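Pulled from Swiss-Prot, these are the features on record:
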{"type": "BINDING", "residues": "ASN160, LYS161, ILE162, ASP163, GLY214, GLN215, SER216, GLY217, VAL218, GLY219, LYS220, SER221, SER222", "note": "GTP binding site"}
{"type": "BINDING", "residues": "CYS297, CYS302, HIS304, CYS310", "note": "Zn(2+) binding site"}
{"type": "DOMAIN", "residues": "104-273", "note": "domain 'CP-type G'"}
{"type": "MUTAGEN", "residues": "LYS220 to Ala", "note": "Reduction in GTPase activity, 38% of wild-type kcat for GTP. Strong reduction, 5.2% of wild-type kcat for GTP; when associated with A-221"}
{"type": "MUTAGEN", "residues": "SER221 to Ala", "note": "Reduction in GTPase activity, 22% of wild-type kcat for GTP. GTPase activity not stimulated by 30S ribosomes. Strong reduction, 5.2% of wild-type kcat for GTP; when associated with A-220"}
{"type": "MUTAGEN", "residues": "THR250 to Ala", "note": "Loss of GTPase activity, does not dissociate RbfA"}
Amino acid sequence: MSKNKLSKGQQRRVNANHQRRLKTSKEKPDYDDNLFGEPDEGIVISRFGMHADVESADGDVHRCNIRRTIRSLVTGDRVVWRPGKPAAEGVNVKGIVEAVHERTSVLTRPDFYDGVKPIAANIDQIVIVSAILPELSLNIIDRYLVACETLQIEPIIVLNKIDLLDDEGMAFVNEQMDIYRNIGYRVLMVSSHTQDGLKPLEEALTGRISIFAGQSGVGKSSLLNALLGLQKEILTNDISDNSGLGQHTTTAARLYHFPHGGDVIDSPGVREFGLWHLEPEQITQGFVEFHDYLGLCKYRDCKHDTDPGCAIREAVEEGKIAETRFENYHRILESMAQVKTRKNFSDTDD
């Protein structure tokens, strides 16, 4: 994946924030090694400021401080940590995270002040949760898929609330989902209310670390509750009977274990992936069905719109590429341009 470009104003803010954090870290006292036991392996199940909850190999969770030399630590990181010893006055000292293992993957999102910010590590797959209520939006699904392709993390599309569909509605939704099945994406139809379709989803989650992405109101948290066998541990984003709007809730990112095997990181930071930091070429690459036609256009600088000799547009006209995907591709590019214009205007004020 090519390196994302930041504007001069954004880069100044990133550098300023980094220097501020360095200054703060130098002012913090170091930790006495005599306060801690032998090094052990663990996984970060949650991060709270300068502390992290680390789960050891035996399943116990330990609240730990973080060495100031560690620049980045997020939920899902595999770490070397040391338990705290009982202090003289009988109070246990917090453990300490000593080092972070190399990540197999990292889930990031653009941040206006800190550049591209990591929010979870060592993710195997992203579960894109959509629903027929409050709205089945293929545009939002396509935005998530572009993010997954750019991050090089495997996606699974899960359509929730199928219990609200009659036969005609189910046929229509299946036709819409065939657009994604036909280009190689896995689609699962489920209901967190009736638990229909949960078994295939459980099988897809077993043995992997997943993260669920979905806008408020699609039943993401209710689905997680059903999979985890919980009732209230994860707050729900239910649909209001009167308004049809999702009731917004947030919690800190945390790793949970599925009873059937596998793990999930629940984070409010993946409700929507921002794409404004990407280049147009990265968006194009994020549409997998475009790949066979890239480089075949008449002009090298083809915008894949009304340009003469555009191989991608011709494939759309021939029915080889879904028209809805092509339209959403241009909607994403247009929304990116609008956001970048606003942010560049803001940068001129710095």
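Residue positions begin at 1 at the first shown residue.
Cβ from N, Cα, C; glycine included.
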Problem set entry | Nearest-integer angstrom distance between the alpha carbons (Cα) of VAL218 (GTP binding site) and HIS304 (Zn(2+) binding site) | 32
For this session: Looking only at the domain 'CP-type G' (104-273), report the model's average pLDDT.
Result: 85
Exercise. Other residues with Cβ within 8 Å of the Cβ centroid of CYS297, CYS302, HIS304, CYS310 at the Zn(2+) site?
Worked result: LYS298, TYR299, LYS303, ASP305, ASP307, GLY309, ALA311, ILE312, ARG313
For this session: Quick one: of LYS220, CYS297, CYS302, HIS304, CYS310, which recorded positions lie within 10 angstroms of GLY214 (GTP binding site), measuring between C-alpha atoms? Sequence order, please.
Result: LYS220
Problem set entry | Cβ-Cβ distance under 8 Å to ASN160 (GTP binding site), same chain, at least six residues away | VAL129, SER130, ALA131, VAL190, SER191, SER192, VAL218, GLY219, LYS220, LEU223
Exercise. Where does ASN160 (GTP binding site) sit in the DSSP three-state scheme?
Worked result: strand
For this session: List the same-chain residues at least 6 positions away in sequence whose Cβ sits under 8 Å from the Cβ of CYS302 (Zn(2+) binding site), in sequence order, or say none.
Result: GLY309, CYS310
